[in-house]
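Features of the protein shown, as given by Swiss-Prot:
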type	residues	note
BINDING	Glu83, Ile106, Asp107, Gly108, Thr109, Arg206, Asp235	substrate binding site
BINDING	Glu83, Asp104, Ile106	Mg(2+) 1 binding site
BINDING	Asp104, Asp107, Asp235	Mg(2+) 2 binding site
MUTAGEN	Leu81 to Ala	No effect on activity. 10-fold more resistant to inhibition by Li(+)
MUTAGEN	Glu83 to Asp	Less than 4% of wild-type activity
MUTAGEN	Asp104 to Asn	Less than 4% of wild-type activity
MUTAGEN	Asp107 to Asn	Less than 4% of wild-type activity
Amino acid sequence: MTRPDNEPARLRSVAENLAAEAAAFVRGRRAEVFGISRAGDGDGAVRAKSSPTDPVTVVDTDTERLLRDRLAQLRPGDPILGEEGGGPADVTATPSDRVTWVLDPIDGTVNFVYGIPAYAVSIGAQVGGITVAGAVADVAARTVYSAATGLGAHLTDERGRHVLRCTGVDELSMALLGTGFGYSVRCREKQAELLAHVVPLVRDVRRIGSAALDLCMVAAGRLDAYYEHGVQVWDCAAGALIAAEAGARVLLSTPRAGGAGLVVVAAAPGIADELLAALQRFNGLEPIPD
């Protein structure tokens, strides 16, 4: 039986509050580090991570530290897996009565560095490797997307709380599709080859630059579908649940060794089979190693 403090609704509330607090922190720190617009590298505030084109900033690490400190106060003893600070290597091995918090302090760091208003704080609560609650704060828009298993998906903004539903599109040719690209040259080449096959099949394609926001846009009906290779669990832990609870069909590949990351697909139900068949036809459901 689920402990009362592990009920999805309660975990969602924790995630929503933390995401909103962290988003406010990110907005303030960005102004301190970069000024009103991008100013160089913020005097050394940006460094490379997995490749020269994969940045991490002092604000990423500061924000994750804030979230870890808050969770230590609110949920002492809960394991934490964060993009910058690491955590359990296998979240599925966590005891069934324990919640693991999966954190991405800034999803869309390149956008953040350049001052493009599409980056997010993502917080997922997982039990046995399955997300049961989560929240994604769109930092620049000052909105929070959230969901809990069986309780639907919602958007909270200055006007209140709104139920999210994905679109009713039923033809792939009329779908607005989101996607993203990895950081390694090899991965990008393979992704570009696949995209060349997919573009003629859809209405148009958007590259937002944040997997968490892409998934939330599917939930909100601002995209009809989204797919991407090389996604990490912290990128999609919250967003995938939000899309699913809004009615989207969501596919997450099984993690594999070798650093390939996950294949993530989310689509309005009326086009999901058609999109999955198209991706399968061009070998687009297989992970792409870095």
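The backbone N, Cα and C atoms fix where each Cβ goes, and this holds for glycine too.
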Next item on the list: Whole-number Å only: compute the distance from the Cα of Leu81 (mutagenesis position) to the Cα of Arg206 (substrate binding site).
Entry: 29
Next item on the list: Work out the three-state DSSP category of Gly108 (substrate binding site).
Entry: coil
Check: What count of other C-beta atoms do you get within 10 angstroms of the C-beta of Arg206 (substrate binding site), across all chains shown?
Finding: 15
Next item on the list: Show, in sequence order, which residues other than Asp104, Asp107, Asp235 on the same chain lie with their Cβ within 8 Å of the centre of the Cβ atoms of the Mg(2+) 2 site.
Entry: Glu83, Ile106, Gly108, Ala120, Ser122, Ser210, Ala211, Ala212, Gln232, Trp234, Cys236, Gly239
Margin query: What whole-number Å value do you get for the CA-CA distance of Asp107 (mutagenesis position) and Arg206 (substrate binding site)?
Written below: 17
Next item on the list: Pick out which of the recorded positions Glu83, Asp104, Asp107, Asp235 has the most other Cβ atoms within 10 Å of its own Cβ.
Entry: Asp104
Next item on the list: Would you mind sorting out which of Ile106, Gly108, Thr109, Arg206, Asp235 (the binding-site residues) have a C-alpha within 10 A of the one on Glu83 (mutagenesis position)?
Entry: Ile106, Asp235
Margin query: Just to confirm: which same-chain residues, 6+ apart in sequence, have a Cβ under 8 Å from the Cβ of Thr109 (substrate binding site)?
Written below: Pro55, Val56, Thr57, Asp60, Tyr119
